[in-house]
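Pulled from Swiss-Prot:
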type: MUTAGEN; residues: GLU109 to Ala; note: 35-70% of wild-type activity
type: MUTAGEN; residues: TRP111 to Glu, Phe, Gly or Leu; note: Altered chain length specificity
type: MUTAGEN; residues: SER168 to Ala; note: Decrease in liposome binding
type: ACT_SITE; residues: SER168; note: active site, nucleophile
type: ACT_SITE; residues: ASP223; note: active site, charge relay system
type: ACT_SITE; residues: HIS280; note: active site, charge relay system
Amino acid sequence: MRSSLVLFFVSAWTALASPIRREVSQDLFNQFNLFAQYSAAAYCGKNNDAPAGTNITCTGNACPEVEKADATFLYSFEDSGVGDVTGFLALDNTNKLIVLSFRGSRSIENWIGNLNFDLKEINDICSGCRGHDGFTSSWRSVADTLRQKVEDAVREHPDYRVVFTGHSLGGALATVAGADLRGNGYDIDVFSYGAPRVGNRAFAEFLTVQTGGTLYRITHTNDIVPRLPPREFGYSHSSPEYWIKSGTLVPVTRNDIVKIEGIDATGGNNQPNIPDIPAHLWYFGLIGTCL
């Protein structure tokens with residue numbers, strides 16, 4: 001009897017101490033793949049200065065599912081506002097989507113070298129929250145324009161799903177933008193790939209439970225960028241994390257993705273191993289390489 005009780009409490013403690021892991025459905029896997037391609041398309045220079053109504057295309061087979069859907073541009077922007085925010089707003093009639101895609105940094109090494117760790121209050125998004133100064137300032141500088149563009153698209157297509165997405169810096173911008181516009185009554189899902197931490201623990205907790213859409217935070221093996229800025233500077237990651245455990249240049253399958261729950265959970269990308277830059281460029285294919 002005593003040994004049974006000991007085993008029970010040990011098992012219970014282990015369950016509490018360890019992050020909860022679950023696999024993803026085939027439908028969600030397909031969405032991860034599609035929005036990774038929308039994120040990849042934002043790196044293609046011609047897609048950031050494209051006339052409205054033209055089709056989204058990519059070099060190097062970076063976005064075949066987007067091309068197959070005959071997605072078109074509603075609006076594109078390049079080097080806008082603070083931090084040279086770049087990307088596009090797209091209409092996908094095949095999948096009934098309105099997609100805002102933010103481009104990531106052109107040079108990962110330079111971005112890491114110039115990364116600042118300053119946090120600023122963002123109480124207009126959530127009480128007690130502090131966000132990365134660069135990410136929040138960049139979003140604020142283009143928010144009015146993009147808010148209006150999204151609003152116009154939703155008015156024209158009220159039954160379409162709204163998705164914000166991006167890789168690296170683009171994922172950080174998509175996360176902040178989604179949190180901000182949900183507060184204005186929009187239903188927005190966010191798919192971020194290899195995104196850095198965007199704020200303090202209060203902000204991470206808010207992102208975890210915020211209504212009006214879902215945040216899908218996807219990471220890959222030991223990608224260096226999701227480990228920045230360091231937790232020692234007051235930063236935290238939201239829950240859950242969808243961690244791709246297969247290696248760089250290895251095709252990703254549904255069984256390679258693990259859903260890990262818990263703010264700042266360990267066992268996914270957040271492990272005590274050597275971080276890797278090439279891992280940052282492989283999310284369901286090469287991402288960030290379209291010119």
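Note that the numbers count up from 1, one per residue, in the order the chain is shown.
For all residues, glycine too, the Cβ spot is worked out from N, Cα and C.
Here the original residues stay in place, and none of the substitutions has been built in.
Feature map: annotations from Swiss-Prot on the structure.
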residue	record	CB count, 10 Å
TRP111	mutagenesis position	16
SER168	mutagenesis position	29
ASP223	active site, charge relay system	27
HIS280	active site, charge relay system	26
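For the pair TRP111 (mutagenesis position) and SER168 (mutagenesis position), the C-alpha distance works out to 10 angstrom.
Separating the Cα atoms of ASP223 (active site, charge relay system) and SER168 (mutagenesis position) is a whole-number distance of 10 Å. DSSP assigns SER168 (mutagenesis position) to coil, not to a helix or a strand. SER168 (mutagenesis position) and HIS280 (active site, charge relay system) have their C-alpha atoms 8 Å apart, to the nearest angstrom.
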